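Participant: Before anything else, here's the structure in question.
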Amino acid sequence: MQKLQISVYIYLFMLIVAGPVDLNENSEQKENVEKEGLCNACLWRENTTSSRLEAIKIQILSKLRLETAPNISKDAIRQLLPKAPPLLELIDQFDVQRDASSDGSLEDDDYHARTETVITMPTESDLLTQVEGKPKCCFFKFSSKIQYNKLVKAQLWIYLRPVKTPATVFVQILRLIKPMKDGTRYTGIRSLKLDMNPGTGIWQSIDVKTVLQNWLKQPESNLGIEIKALDENGHDLAVTFPEPGEDGLTPFLEVKVTDTPKRSRRDFGLDCDEHSTESRCCRYPLTVDFEAFGWDWIIAPKRYKANYCSGECEFVFLQKYPHTHLVHQANPRGSAGPCCTPTKMSPINMLYFNGEGQIIYGKIPAMVVDRCGCS
């Protein structure tokens, strides 16, 4: 009994020496730990951002089948860039899309059909599309996007050289056909009469949707077209084979197709901003600036919102596959935890110069993170 009393006295004495327990100190320690966790999260997101930007550069070159970024100067771009209205409108559309999505609230819609514009430049013709051994303008090859989607519109754009005095110009578009018995090689497509004022040349568009539809149904009938634009004196004003100083004035096709949707609507994941303290798997904003890369060869867009995924994945939270949780419950040690990854991505349209100085308008798949989840 006496030993027990001595032990109690010693215990009380030590409590008095140690002083009262400071609950505020524990709170401060907890708060410091939380702040340290938030700082680590910010640092993690910074590293993720840098890695994502480098990955995007590699992906773009790979998906465009380019080993390195084309070395094209800004001066060369100014000389090569076509001055045609539809291309200028296309560039303007990139600006409109950028402004419309600047708040980050818009998401690519995979449910509804979308109309896309494809700019097709003429290619070199083969012997079959030549007349008397001379190549004729113009022969067009069509990508699978045009072949396998609904055709909405097809316009042939031609540039007419300026006239010195007011003139009436007769424009004729002819379709090349296989030689007939009488030697005929052409059949008419369109003809129109234009009144031109002196001073400047003009771009003129001609509807060729019916012709293009026939070509798509019977590819072997596509031997090319002949373009003529004669004034009263018989001078051909159409630029078919550009002369020096006529860069960017080559005829081309502007084709609009409706892209069929392939996926249905799904629920959205979490969206966060760069100042968010959310620790769970979330989509964060990330803007890719091609000018900052020094990639002048990309005409449009100059920048776009790519986004990235970051955060922790607890089981059952935003999991892509419901059975993932059941597998973990059955064997918690034998299954790796879920990771925060993109569960939905969308493409971007891009207007760019390839390594040969040609202008290409195409779609690069899976370049924008639309939704993040755990899988």
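The backbone N, Cα and C atoms fix where each Cβ goes, and this holds for glycine too.
For the natural variant Phe94 to Leu, Swiss-Prot gives this note: In mh; Piedmontese breed. The structure shown keeps the original residue. Natural variation at this site is recorded by Swiss-Prot as Cys313 to Tyr, annotated: In mh; Piedmontese breed.
Quick one: how deep are these features, and who are their neighbours?
Facilitator: Taken residue by residue with DSSP, Phe94 (variant position) is part of a helix.
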Participant: Where does Cys313 (variant position) sit in the DSSP three-state scheme?
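Facilitator: SS state of Cys313 (variant position) = coil.
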Participant: Sorry to bug you, but what's the C-alpha spacing from Phe94 (variant position) to Cys313 (variant position), rounded to the closest Å?
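Facilitator: Taking the Cα atoms only, Cys313 (variant position) lies 36 Å from Phe94 (variant position).
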Participant: In sequence order, which residues at least six apart in the same chain have a CB under 8 Å from the CB of Phe94 (variant position)?
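Facilitator: Ala300, Pro301, Lys302, Asn349, Leu351 - these are the non-local Cβ neighbours of Phe94 (variant position), listed in sequence order.
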